[in-house]
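Per Swiss-Prot, the features are as follows:
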type    : residues         : note
BINDING : 461-468, 738-745 : ATP binding site
MUTAGEN : Lys467 to Glu    : In PEX1pA1; no effect
MUTAGEN : Tyr488 to Ala    : Cells are able to grow on a medium with oleate as a sole carbon source
MUTAGEN : His495 to Ala    : Cells are able to grow on a medium with oleate as a sole carbon source
MUTAGEN : Asp525 to Gln    : In PEX1pB1; no effect
MUTAGEN : Glu798 to Gln    : Abolished ATPase activity of the PEX1-PEX6 AAA ATPase complex
Amino acid sequence: MTTTKRLKFENLRIQFSNAIVGNFLRLPHSIINVLESTNYAIQEFGIAVHSHNSDIPIVHLGWDGHDSGSSENVVLINPVLATVYDLNQKSPLVDLYIQRYDHTHLATEVYVTPETSDDWEIIDANAMRFQNGEILHQTRIVTPGETLICYLEGIVTKFKIDRVEPSMKSARITDGSLVVVAPKVNKTRLVKAEYGHSNKTILKNGAIQLLKKVILRSTVCKMDFPKDNLFVVYISDGAQLPSQKGYASIVKCSLRQSKKSDSDNKSVGIPSKKIGVFIKCDSQIPENHIALSSHLWDAFFTHPMNGAKIKLEFLQMNQANIISGRNATVNIKYFGKDVPTKSGDQYSKLLGGSLLTNNLILPTEQIIIEIKKGESEQQLCNLNEISNESVQWKVTQMGKEEVKDIIERHLPKHYHVKETGEVSRTSKDEDDFITVNSIKKEMVNYLTSPIIATPAIILDGKQGIGKTRLLKELINEVEKDHHIFVKYADCETLHETSNLDKTQKLIMEWCSFCYWYGPSLIVLDNVEALFGKPQANDGDPSNNGQWDNASKLLNFFINQVTKIFNKDNKRIRVLFSGKQKTQINPLLFDKHFVSETWSLRAPDKHARAKLLEYFFSKNQIMKLNRDLQFSDLSLETEGFSPLDLEIFTEKIFYDLQLERDCDNVVTRELFSKSLSAFTPSALRGVKLTKETNIKWGDIGALANAKDVLLETLEWPTKYEPIFVNCPLRLRSGILLYGYPGCGKTLLASAVAQQCGLNFISVKGPEILNKFIGASEQNIRELFERAQSVKPCILFFDEFDSIAPKRGHDSTGVTDRVVNQLLTQMDGAEGLDGVYILAATSRPDLIDSALLRPGRLDKSVICNIPTESERLDILQAIVNSKDKDTGQKKFALEKNADLKLIAEKTAGFSGADLQGLCYNAYLKSVHRWLSAADQSEVVPGNDNIEYFSINEHGRREENRLRLKTLLQQDVVHETKTSTSAASELTAVVTINDLLEACQETKPSISTSELVKLRGIYDRFQKDRNGEMPNGENSIDIGSRLSLM
């Protein structure tokens, strides 16, 4: 059955059934069999009910899919619906015409009007249930001019169908259709406002006739409005102007649930007031748009915004005699707490060139404008074409009760009255924006594209990285340059998100706003607070319920946005912002709601210089010394986020205030002092090493390895202007391999100190985890940590234990680690500022894929030192200095010949030579201690000879006192000699070194040396780079791998 053909069934009787809820029929079994044979869905059938042998339909209904259960010629209908169309069980027979309504007969929008004001109040009281689709569930076929019924909480409401979009005689609605209800208010129940809100066009002096009415979309443009004309609007330059004067009013959003109060019973959908305006044209205004002056927005009690529906009514040109301000009296009623701040002459200058409207309230000026001509009020007063002398200006102070009434009944919530009586409007934060990231342009281009795959995108980045600041910059641009309405919400500040009904109501309000004011953009900052990722609840049922609510809310949000998006691709866009993409509910991605993801990283040095200059400029007291530049400071603040830079700038300011005689000039010393005491957020909790206490000169030999490390790690940072223009990808990975104890780990530790890079050391147990996915997560977090503190060296010691060849692990853990390493080291993002340094003694055990270009680009051997290299190592050991005192750690006699020791230590590694020196040092210590034990000690002496004059019997007492004094002198002398001995240093002689050389043996045996030499030779020459074929070995004793 095609859409143009109809099935006709005659001579059917009508019966009532309360089981039918809505605008449906139930058909007899004979008709159902015919419809089921067509293989079309029951939702696609529409039924036209005709009187028998009549061509005029009574009503168009849908089929609810049930059998009437009666005789073959009976159809069932809801009794209330039957009453509407005067159908009863005693009515004559009816005929049914059944037609298929396919996708070409779908209505996107249906405009209806309640039959009575009671119906409207029922809808208003049950707006949530109505908006959640009650009418869509109870209706399938809509026809202009017919009546619908809808059950809300058991109460029946009736609607008249005004029109459908796209226009057609009869159409089918689905879950994606929008039903727009025009309010119908009982006028006798309205409380008439004393001031303003007048929609009449009939005056006592005569009638103001309207030429034309248009509804335009408001836009916030960067325009210079005339200062002498407060109430002016600009429309598109291509529009024809029937008149240069007219009324402007805002059409309230009819999709939003009205909020009634005792002081304001106005209904949504009715213009709040009409204000007389001058109408001008400008080429900056897009077609079908209108720009309003700031005073006009203020008179509407509304923030300047995009998307508001502005009703513009043009006045006839020959009405000048009616709206003339000649001989008029303008009474300015001041409702501030204090006396009026301006005189009549000042108000004359402020309002003199405008078109004034009677009883107009200007909240920020705290005045009400009243216009009279003689004894009667005048609705409009044109002061632009007459002199101020022909107008009488009066300023009066309103009483306290009148002021209180105005504030309670007329001023919206975003206006507040201060204790001084001043009325102000809470406005948006208008910061001075500074663009430091290029991804804003990419995001704006994507969001403003006419066609995109899905409506949502995600911006992620760590806390303090600048997401909210970037969002504000983006919102400012799309509002000013692209005329898009933006609804911004910080999900962390939302209350009662655990209450499903209240949050659904809030989401419905967002979507209603965006549909009405569209094209629009919903920006949800910190989205993980509202749509977080479900986590393991460990048996806690309450936690499970909370996550279940979060998923329900997200599903509800996706469905609401998708409905609008499917109707009009340009109507709505969504931008999510969160700390990590993995913390957001995966339902967003499972339903393919998000199409693109942008990640915000720490600013580079140019952006940091720009930010530092911006934060310094905000603090007008500080200034840099002449020898400092912001580009120099940016090099010292690698890894700082914008928030870190802002806090750091404040710290510099406070440190500056503690200095005396500084003239508020930031010097190099002050900056370094503040920097050393500040830790950026990216480094908090990170095991980071920047001072390894191992200097380049502490390592002997290994000249080739040192050169390669400096070329790879130091040069790109030191000579950045040269390397930044390199057309090829720079080397970022080095493998140090060689015999045990030959300085691989020592080199890695010293290179960070030499090149001034951050250093993160990684050990196998910190990464490997038996649980699937845990090891990979550790690798990802490790690289993210290194990226946040770049330039950084990521050092993997004993790399063969972390990334062995795949297919030889019984648990499969290291296989997954290798796969993740391959992705991170040579992924699409690359490693900008992160260098990989790996050390191993068995390079043959490392997976060959990691040794290819783009990963570990260069392999450097740390070989067994030759005689000259051993001499170099010995000299480095004995010449090493203490970091704190600057003195040599190793005291060697002056005439010692280290070349002799180098000749006798063939086959020794660097670690062996260091151990030999330590053994020699111990021998010198033993020799020094033996010499110290033989030091002189002053003996005691009991035979003391002395003489005394006039002792008078006190001889023995004096002898004992003298003995005590002498013993104290002996103790002091012993202590002094011991203190002097402690300052001596054990000196290592050549004999100590020779004895230690005889006692020390190489740590690498001859057989092990031969084995390793063969491995390294094959690694250097015969390595073919072949990977395992993935097949398990079938040899006896081989292990299986969990792949």
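Even glycines carry a Cβ here, placed using N, Cα and C.
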- Query: Which ones in the same chain are close to Ile465 (ATP binding site), with CB under 8 Å and 6+ residues apart in sequence?
  - Reply: Leu600, Arg601, Ala602, Ser641, Pro642, Leu643
- Message: Just to confirm: which same-chain residues, 6+ apart in sequence, have a Cβ under 8 Å from the Cβ of Tyr488 (mutagenesis position)?
- Response: Leu471, Ile475, Val523, Asp525
- Determine, to the nearest whole angstrom, how far the Cα atom of His495 (mutagenesis position) is from the Cα atom of Gln463 (ATP binding site). 21
- Smallest number of other CB atoms within 10 Å: among the binding-site residues Gly461, Gly738, Pro740, that is Pro740
- Query: Which three-state DSSP class does Gly738 (ATP binding site) fall into?
  - Reply: strand
- Note on the structure: One of the binding-site residues Gly738, Pro740, Lys744 has its Cα closest to the Cα of Lys467 (mutagenesis position), namely Lys744
- Item | Residues near Glu798 (mutagenesis position) in space but at least six apart in sequence (CB under 8 A) | Lys763, Gly764, Ala839, Thr840, Ser841
- Between the recorded positions Lys467, Lys744, whose Cβ has more other Cβ atoms within 10 Å than any of the rest? Lys744
- Note on the structure: Lys467 (mutagenesis position) falls, by three-state DSSP, under helix
- Task: According to DSSP, folded down to helix, strand and coil, what is Gly461 (ATP binding site)?
- Result: coil
- Message: Excluding near sequence neighbours, so keeping only residues 6 or more apart in the same chain, what lies with its CB under 8 A of Gln463 (ATP binding site)?
- Response: Lys579, Leu643, Ser681
